[in-house]
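All remarks here apply to the structure that follows.
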Amino acid sequence: MKKIAIIFGGNSPEYTVSLASATSAIEALQSSPYDYDLSLIGIAPDAMDWYLYTGELENIRQDTWLLDTKHKQKIQPLFEGNGFWLSEEQQTLVPDVLFPIMHGKYGEDGSIQGLFELMKLPYVGCGVAGSALCMNKWLLHQAAAAIGVQSAPTILLTNQANQQEQIEAFIQTHGFPVFFKPNEAGSSKGITKVTCVEEIASALKEAFTYCSAVLLQKNIAGVEIGCGILGNDSLTVGACDAISLVDGFFDFEEKYQLISAKITVPAPLPETIETKVKEQAQLLYRSLGLKGLARIDFFVTERGELYLNEINTMPGFTSHSRYPAMMAAVGLSYQELLQKLLVLAKEEVK
């Protein structure tokens, strides 16, 4: 295994997150002792064009790579193990492994995984079904409930006529604060914490900007705890982390700028709670058929109750992101983590 295609960008609200994650991974792989032959494949934000990019890595980091016309050429995915067609060179590029470092829409929802299945090439991460299920929070919570993992009380809102009545009934039962969340979005995009009736309309509008279905969810007073898992059949469970906030919630700005948030790895949890988090995380991972990697997030209340929040099948992947930090805490360096993911991708097709 030598030829690796790193795939980044795409038509997603998390496009810039993909660029940051991909840049970190590329830097680490370029300096790896395994001497990889890397192909950098960027997908334009409109998702219409794919390019093989051979320019400076800094252009990817700064999102100027598309302007570097001298170092990009259009490519086209091919089916049946034939890799990609290079339009200018009139030849194919056939990587040993595809490594999609894409977040959110089209990157984590099973879309690009389905394409890779048609291409018949090994790829890093979860398959079509696992990716799609984890991206759809409503279905994820139904599946979790079926195996005994609870989530916060939630209803699904679409643009049906009785939407207002549903909202009023939910708030009457559960009170404020509540959260409005796009059913399919990542990095906390489109999520609003609502504390009064006057904030509902704008929160609903914001959430519907990202998805045609919206979750209305009860606030769980507790600490957000993450658990990283690596593997296919044999699993490596990373250290749990804990997120503490001065105010608000862990939104997009907090996730990537850490304005008032503090992330602690390992999380300062009682041993019984830590064990329970890791057991439920592994149960979800195996039951949902996840492969490669995932970060599974819970809320833990003062009484020690666990509530599933979400599952990220391609969590943020810079060298200082939460998932790599969880693995580093159990002795797996960033470079070793990348190598392991590539090996797992090849193992999955044997």
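Note: Cβ is positioned from N, Cα and C throughout, glycine not excepted.
What Swiss-Prot records for 171-226 is ATP binding site. In this view, Ile171 (ATP binding site) is surrounded by 18 other Cβ atoms within 10 Å of its Cβ, with every protein chain counted.
Taken from Swiss-Prot, the feature Mg(2+) 1 binding site covers Asp297, Glu310. Of all Cβ atoms in the shown protein chains, 19 besides its own fall within 10 Å of the Cβ of Glu310 (Mg(2+) 1 binding site).
Under the heading Mn(2+) 2 binding site, Swiss-Prot lists Glu310, Asn312, citing sequence analysis as support. Under the three-state DSSP scheme, Glu310 (Mg(2+) 1 binding site) falls in the strand class.
Within the model, the domain 'ATP-grasp' (141-343) shows a mean pLDDT value of 92, rounded to a whole number. Residues or ranges marked as domain 'ATP-grasp' in Swiss-Prot: 141-343.
Looking at Swiss-Prot, you'll find the mutagenesis Phe250 to Tyr noted as follows: Slight increase, of threefold to fourfold, in catalytic efficiency as a D-Ala--D-Ala ligase. Decreases catalytic efficiency as D-Ala--D-Ser ligase by about 10-12-fold.
Among the mutagenesis experiments that Swiss-Prot reports, Arg322 to Met is described with the note: Slight increase, of threefold to fourfold, in catalytic efficiency as a D-Ala--D-Ala ligase. Decreases catalytic efficiency as D-Ala--D-Ser ligase by about 10-12-fold. DSSP assigns Arg322 (mutagenesis position) to a helix. Arg322 (mutagenesis position) has a Cβ environment of 21 other Cβ atoms inside 10 Å.
Proximity of Glu206 (ATP binding site) to non-local residues of its own chain (separation of 6 or more, Cβ distance below 8 Å) is seen for Phe180, Gly190, Thr192, given in sequence order.
When the alpha carbons of Ala185 (ATP binding site) and Asn312 (Mn(2+) 2 binding site) are compared, the span between them is 10 angstrom.
A sphere of 10 angstroms centred on the C-beta of Ala213 (ATP binding site) encloses 17 other C-beta atoms. Annotation for Val178 (ATP binding site): spatial neighbours Phe170, Ile171, Lys193, Val194, Leu216, Gln217, Lys218, Asn219, criterion Cβ-Cβ under 8 Å with sequence separation of six or more. All protein chains shown were included, and the count of other CB atoms within 10 Å of the CB of Ala185 (ATP binding site) stands at 23.
Among the recorded positions Asp297, Glu310, Asn312, Arg322, the residue whose Cα lies closest in space to that of Glu199 (ATP binding site) is Glu310.
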